[in-house]
Amino acid sequence: MKGIYSALLVSFDKDGNINEKGLREIIRHNIDVCKIDGLYVGGSTGENFMLSTDEKKRIFEIAMDEAKGQVKLIAQVGSVNLKEAVELAKFTTDLGYDAISAVTPFYYKFDFNEIKHYYETIINSVDNKLIIYSIPFLTGVNMSIEQFAELFENDKIIGVKFTAADFYLLERMRKAFPDKLIFAGFDEMMLPATVLGVDGAIGSTFNVNGVRARQIFEAAQKGDIETALEVQHVTNDLITDILNNGLYQTIKLILQEQGVDAGYCRQPMKEATEEMIAKAKEINKKYF
């Protein structure tokens, strides 16, 4: 399960419907061009929290059909609706996903006992492995190392997608849980996270920048910090340009420039303007 995973983008048509042909093209691009080790399906990058249960299921089906046996597949099934999370956990386990993942329950200020109940309910409903999806800056849920330890007492909870800039907590967790998987979740911080011993990374920009992500990861693991830092500098220049132009819209526009039918974003995300399209063309030419 270690390595470089793209947080899978989803192609939508102008009316917000899933563009199945485009989604398959994105998956193929990730596998054939970006050379990723796996796909993290149904996360923030997939605009998951704006989708119906049936739409989520269809995306899980397409990803499995297109990528089965070629790369590892992790299904993000988390939801504030626990019944939906359990339903999706069962659905993706039956499809054959290598692991499931679940974002910490958000919006309502759940206490830790409620969060623990949420995870135990999901993982105890299936014969599978679970990776916690920790992204405090969006969920408002900041778990302590003691709370992670309590969750990790369940052997079926095998790791965490750590999308935070708290490198002290990351170091403490790596030391405390040597047998648990830790995936870095911030693409722009991949080098320091790798130095601290993460087992891999899950990133949105890997949909276009997966090759550089692997270069950073492998160079840092070998102790070649100079090379890793050089590639991280280029990567962060790219990320800065993407963020300044609109994250998901720009990644999709870059893919369009590379011949992939990446489609539109789901409303209420805005449609790319002519200025955004022109800038994305410049970004693609500059970095790829």
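Glycine is treated like the rest: Cβ placed from N, Cα and C.
Taken straight from Swiss-Prot:
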- TYR133: active site, proton donor (ACT_SITE)
- LYS161: active site, schiff-base intermediate with substrate (ACT_SITE)
- SER44, THR45, THR163, GLY185, ASP187, GLU188, SER204: aceneuramate binding site (BINDING)
- TYR133 to Phe, His, Trp or Cys: Large decrease in activity but increase in substrate affinity (MUTAGEN)
- LYS161 to Arg: 33-fold decrease in activity but no change in substrate affinity (MUTAGEN)
- LYS161 to Gln or Ala: Loss of activity (MUTAGEN)
- ASP187 to Glu: 9-fold decrease in substrate affinity but almost no change in activity (MUTAGEN)
- ASP187 to Asn: Large decrease in substrate affinity and activity (MUTAGEN)
- GLU188 to Asp or Gln: Decrease in substrate affinity but almost no change in activity (MUTAGEN)
- VAL211 to Ile: In strain: NCTC 8798 (VARIANT)
- ALA278 to Glu: In strain: NCTC 8798 (VARIANT)
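In this view, GLU188 (mutagenesis position) is surrounded by 16 other Cβ atoms within 10 Å of its Cβ, with every protein chain counted.
The full span of the recorded aceneuramate binding residues, SER44, THR45, THR163, GLY185, ASP187, GLU188, SER204, taken as their largest Cα to Cα distance, is 17 Å. In sequence order, ALA7, LEU8, LEU9, SER204, ASN207, TYR248 are the residues near THR45 (aceneuramate binding site), counting only same-chain partners six or more apart with C-beta under 8 A. Just so you know, the Cβ of THR163 (aceneuramate binding site) picks up 24 other Cβ atoms within 10 Å once every protein chain is counted.
Here the CA atom of ASP187 (mutagenesis position) lies 14 Å from the CA atom of SER44 (aceneuramate binding site). Cα-Cα distance from ASP187 (mutagenesis position) to ALA278 (variant position): 24 Å (rounded to the nearest whole number). Cα distances from ALA278 (variant position) to the recorded positions TYR133, THR163, GLY185, VAL211 are smallest for VAL211. The secondary structure of LYS161 (mutagenesis position), as reduced to three states from DSSP, is extended strand.
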